[in-house]
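Asks: Pulled these features from Swiss-Prot for this protein:
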type	residues	note
BINDING	Cys16, Cys20, Cys23	[4Fe-4S] cluster 1 binding site
BINDING	Cys169, Cys187, Glu223	[4Fe-4S] cluster 2 binding site
MUTAGEN	Cys16 to Ala	Reduced iron-sulfur content by 50%; when associated with A-20 and A-23
MUTAGEN	Cys20 to Ala	Reduced iron-sulfur content by 50%; when associated with A-16 and A-23
MUTAGEN	Cys23 to Ala	Reduced iron-sulfur content by 50%; when associated with A-16 and A-20
MUTAGEN	Cys68 to Ala	Soluble protein
MUTAGEN	Cys169 to Ala	Insoluble protein
MUTAGEN	Cys187 to Ala	Insoluble protein
MUTAGEN	Cys232 to Ala	Insoluble protein
MUTAGEN	Cys235 to Ala	Soluble protein; reduces activity
Amino acid sequence: MDKLFSMIEVEVNSQCNRTCWYCPNSVSKRKETGEMDPALYKTLMEQLSSLDFAGRISFHFYGEPLLCKNLDLFVGMTTEYIPRARPIIYTNGDFLTEKRLQTLTELGIQKFIVTQHAGAKHKFRGVYDQLAGADKEKVVYLDHSDLVLSNRGGILDNIPQASKANMSCMVPSNLAVVTVLGNVLPCFEDFNQKMVMGNIGEQHISDIWHNDKFTSFRKMLKEGHRGKSDLCKNCNNVSVQTEEQYDYVL
């Protein structure tokens with residue numbers, strides 16, 4: 001039986017205030033919109049608690065988590081149900097004030113990955129410069145030029161489509177994505193939800209992770225057969241080649 005995922009990304013909301021040219025939000029709309037129902041989030045927490053999940057959990061897919069009205073509730077529930085997990089927030093920083101950072105830290109967030117995206121002046125720069133040492137240590141502050149851009153599974157035409165068809169990918173061996181409506185995806189590149197593996201409202205996430213569809217997909221990607229999947233055949237992302245847990249890839 002395959003080992004359990006060490007990372008889980010939860011789409012607590014679908015909205016983003018930016019439409020960066022290197023993000024699918026600039027060319028398409030998510031199939032699922034809105035915010036996750038707190039009852040569904042609780043279901044996920046109960047399932048992860050039963051697994052004693054101790055990996056990385058983050059609160060995004062292609063949305064900006066600080067726009068989620070229930071973010072504080074979700075972070076608090078995470079700390080309550082899975083205290084050994086590592087809660088991390090990935091954000092564009094536009095709504096991250098010093099007070100907000102401190103509140104979320106008190107609720108359990110261990111790290112903030114803030115990316116200064118292309119476009120409008122970044123408000124967070126001034127906040128970051130004024131942070132005390134202990135708070136600043138919780139922030140990884142990146143410029144968009146630091147990022148290794150992918151074509152998001154072939155969605156973005158403005159990023160080279162050159163396929164890495166024979167290269168392995170360990171993303172579905174390490175990570176699960178849970179969408180606003182509870183659908184489980186095998187990859188953070190699956191913006192259009194081509195590979196739904198199950199739904200946490202209908203099955204335990206462990207059962208979904210170990211089902212035949214997910215297991216076969218993992219094996220295929222480990223062996224480098226990207227060309228057999230519509231999701232992967234045009235993907236140029238080769239950043240995840242090991243089963244090690246990571247916070248971000250440069």
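Including glycine, each Cβ sits where the backbone N, Cα and C put it.
Here the original residues stay in place, and none of the substitutions has been built in.
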Asks: Measuring Cα to Cα, tell me the gap between Cys23 (mutagenesis position) and Cys235 (mutagenesis position) in whole angstrom.
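Replies: Given the Cα positions, Cys23 (mutagenesis position) is 14 Å from Cys235 (mutagenesis position).
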Asks: How long is the line from the C-alpha of Cys20 (mutagenesis position) to the C-alpha of Glu223 ([4Fe-4S] cluster 2 binding site), rounded to the nearest angstrom?
Replies: 33
Asks: Which residue, out of the mutagenesis positions Cys16, Cys20, Cys232, Cys235, shows the minimum number of other Cβ atoms inside 10 Å of its Cβ in this structure?
Replies: Cys20
Asks: Near Glu223 ([4Fe-4S] cluster 2 binding site), which residues of its own chain have a C-beta under 8 A away, given they sit six or more steps off in sequence?
Replies: Ser168
Asks: Could you tell me which of these mutagenesis positions, Cys23, Cys68, Cys169, Cys187, has the greatest number of Cβ atoms within 10 Å of its own Cβ?
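Replies: Checking each of Cys23, Cys68, Cys169, Cys187, the winner is Cys169.
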Asks: Going by DSSP, is Cys16 (mutagenesis position) part of a helix, a strand, or coil?
Replies: coil
